[in-house]
Amino acid sequence: MPSELTPEERSELKNSIAEFHTYQLDPGSCSSLHAQRIHAPPELVWSIVRRFDKPQTYKHFIKSCSVEQNFEMRVGCTRDVIVISGLPANTSTERLDILDDERRVTGFSIIGGEHRLTNYKSVTTVHRFEKENRIWTVVLESYVVDMPEGNSEDDTRMFADTVVKLNLQKLATVAEAMARNSGDGSGSQVT
């Protein structure tokens, strides 16, 4: 359970964590769960997170993303990502595993490319909170990945955790700016 969460948030998110963010680990794999509080409506945050074809909107380290010409955002579709230089990766082919607009859940697997994240799977969920006429969002992102040969669990987790945390921080920055710029706090949505 991420330490960034309040007791109320933890209590409300318990079922979602059990359903979407808990993994059966094989020997040689590790997982982690991160939370990000965002001062923007969940509809706005979801409009950014759900765009499998535009991860660079909020994900650091992505130079470009391409999809097939007649791309339809549906489970099973793929994207090809080119990673910025300086990381232990060049390219990544990723498959959309889940996209549930009603429950605001999305997830993908890395299925190819030049990188060290073998069997990487990620799930992201977007949650609405309201208290004293304030609305905010908590985003949970978890992953499971095989540890590369020669790397410890701590090494693997440190690298993946850093990337996930930076992406969630950028998501908060982007969504909060969009909400502020809309004037009414509702934000516009990514199209």
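Using the three backbone atoms N, Cα and C, a Cβ is placed for every residue, glycine included.
The mutagenesis experiment Lys59 to Gln is recorded by Swiss-Prot, whose note states: Impaired ABA-mediated binding to PP2Cs. Taking Cβ-Cβ distances under 8 Å and a sequence gap of 6 or more within the same chain, the neighbours of Lys59 (mutagenesis position) are Asn167, Lys170.
Annotated abscisate binding site per Swiss-Prot: Lys59, 89-94, 116-122, Glu141, in sequence order. Around Asn90 (abscisate binding site), the same-chain residues at least 6 positions away in sequence with a Cβ under 8 Å from its Cβ are Ile82, Val83, Gly113, Glu114, His115.
Quoted from Swiss-Prot for the published mutagenesis Pro88 to Ser: Insensitivity to pyrabactin and impaired ABA-mediated binding to PP2Cs.
Among the mutagenesis results in Swiss-Prot, Arg116 to Gly has the note: Impaired ABA-mediated binding to PP2Cs. The residue drawn here is the original one. The number of other Cβ atoms within 10 Å of the Cβ belonging to Arg116 (mutagenesis position), over all protein chains shown, comes to 17.
DSSP assigns Ser152 (mutagenesis position) to coil in the three-state reduction, placing it in neither a helix nor a strand. Quoted from Swiss-Prot for the published mutagenesis Ser152 to Leu: Insensitivity to pyrabactin and impaired ABA-mediated binding to PP2Cs.
Arg157 (mutagenesis position) falls within a helix when secondary structure is assigned with DSSP. Record note (Swiss-Prot), mutagenesis Arg157 to His: Reduced sensitivity to pyrabactin. The unchanged residue is displayed.
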Those binding-site residues listed as Glu94, Glu141, and which of them has the most Cβ atoms within 10 Å of its own Cβ: Glu141
Residues satisfying Cβ distance under 8 Å from Asn119 (abscisate binding site), sequence separation of at least 6: Ser29, Ser109, Ile110, Val144, Val145, Asp146
Distance from Arg157 (mutagenesis position) back to Ser92 (abscisate binding site), taken between C-alpha atoms, in Å: 19
Tertiary neighbours of Arg157 (mutagenesis position) (same chain, Cβ under 8 Å, six or more apart): Cys30, Ser32
